[in-house]
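A mutagenesis experiment is reported in Swiss-Prot for this position, S177 to A, and the note states: Loss of activity. Feature annotation from Swiss-Prot assigns active site, acyl-ester intermediate to S177. What Swiss-Prot says about the mutagenesis result for Y346 to F is this: Decreased activity. Under its mutagenesis annotations, Swiss-Prot gives T352 to A the following note: Decreased activity. D384 to A appears in Swiss-Prot as a mutagenesis experiment; the accompanying note says: Loss of activity. Annotated active site, charge relay system per Swiss-Prot: D384, H409, in sequence order, evidence recorded as a curator's inference. What Swiss-Prot notes for the published mutagenesis of H409 to L is this: Loss of activity.
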Amino acid sequence: MGWIPCPCWGTNDDENAGEVADRDPVLLVSGIGGSILHSKKKNSKSEIRVWVRIFLANLAFKQSLWSLYNPKTGYTEPLDDNIEVLVPDDDHGLYAIDILDPSWFVKLCHLTEVYHFHDMIEMLVGCGYKKGTTLFGYGYDFRQSNRIDLLILGLKKKLETAYKRSGGRKVTIISHSMGGLMVSCFMYLHPEAFSKYVNKWITIATPFQGAPGCINDSILTGVQFVEGLESFFFVSRWTMHQLLVECPSIYEMMANPDFKWKKQPEIRVWRKKSENDVDTSVELESFGLIESIDLFNDALKNNELSYGGNKIALPFNFAILDWAAKTREILNKAQLPDGVSFYNIYGVSLNTPFDVCYGTETSPIDDLSEICQTMPEYTYVDGDGTVPAESAAAAQFKAVASVGVSGSHRGLLRDERVFELIQQWLGVEPKKAKRKHLRTHKVVDSG
């Protein structure tokens, strides 16, 4: 595939420079899969969008995003040493988290699955927020660890920018999904900066204690980011799997073993047992949070990918697991500084994967490596379809408000009830509503 220049719609011009902010700025922070990613060859200025894209998705993804974890640095790095992965910062960081595939086809068909923060950005602009003065975005390389310097220092820089551009006003962070975990890591690692720059933190659909069903299955079989007809054009489940096995961020969203779950998450496998070549039986085996590690190891022992004519082994990565365990320690210890208000929105009313089962009684698993080519059966709990409500509601921070909203994991970003809550907590309302209110008020006064 050729390397095609990727024009970015939106700029970082200073059209609002010099304006006096009339409100505290808002910084939108995306979650996993919620940022546009570009790649380019080193010593080249030409970039190609590799996430998200509908057309040629699999090819671009394999070429640029398949990676290997480097235990010496803590980063996951492209298989091709000549490739760099970048996050566009156009439109004050908003471009990368707005419409994740801003191609004409997506806009023409209005594929809402990739309209990420778009509706929320429009809502905030409609309430009087101005890009570059009181509204900013932070997209990042979501393959990386939530506590890695690249991400944490990037967030710090974006907070500093919002603080300065608004005339020294403290920032309201609105984070989605895994973005809430990164904010938690930042809060622990840079408490003074968090206190200096942040006034409020609104988090949406954050897997504070992990997302057991979805993450366990992602490690074993992958994930389908887009469902339905569009998935035919998109990154395949298995192509995605071969990336996620080497992503620290995925391991950091495994179920928290220190959390007191109502019921411990499990992985179940219907196993074929053979005492000799003739007698066989079928048993349902269960693996808890600790035992699942051995299951991951056995299931992924033969996992590999082909890249550039070479076979590359991709077993379960214990170096990433060790790194993720230290991240979990940070997440468990993080504390909200005095003077910062915390608000939590989490999804409810949707069947959400919790326990995962592979094989059936009539079609059992012989060798555990077969799991990776098996579609799972789930046991469901209440949640947003991705994160259990039990996890998303279990922030360890004292909340001004914690509200369950009926909606899907990504759908919450365009949910009217969520918008109402955000407007209430920010103390704003749409301009049209204000004008209507003022006109009514004048009529009353004139009487």
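Don't overthink the numbers, they just go from 1 along the chain as shown.
Glycine residues also receive a Cβ, built from the backbone N, Cα and C atoms like all the rest.
Nothing has been swapped: the model has the original residues at all the noted spots.
On the structure: features taken from Swiss-Prot.
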{"residue": "S177", "record": "mutagenesis position", "Cβ within 10 Å": "29"}
{"residue": "Y346", "record": "mutagenesis position", "Cβ within 10 Å": "27"}
{"residue": "T352", "record": "mutagenesis position", "Cβ within 10 Å": "27"}
{"residue": "D384", "record": "mutagenesis position", "Cβ within 10 Å": "29"}
{"residue": "H409", "record": "mutagenesis position", "Cβ within 10 Å": "23"}
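Secondary structure at T352 (mutagenesis position), taken from DSSP and collapsed to helix, strand or coil, is strand. Calculated from their C-alpha atoms, the gap between Y346 (mutagenesis position) and D384 (mutagenesis position) amounts to 7 Å.
Of S177, D384, H409, all annotated as mutagenesis positions, the residue with the shortest Cα distance to T352 (mutagenesis position) is D384. Secondary structure from DSSP puts S177 (mutagenesis position) in coil. Rounded to the nearest whole angstrom, the C-alpha distance between D384 (mutagenesis position) and H409 (mutagenesis position) is 5.
The DSSP secondary structure for H409 (mutagenesis position) is coil. Of the recorded residues, H409 (mutagenesis position) and S177 (mutagenesis position) place their C-alpha atoms 8 Å from one another.
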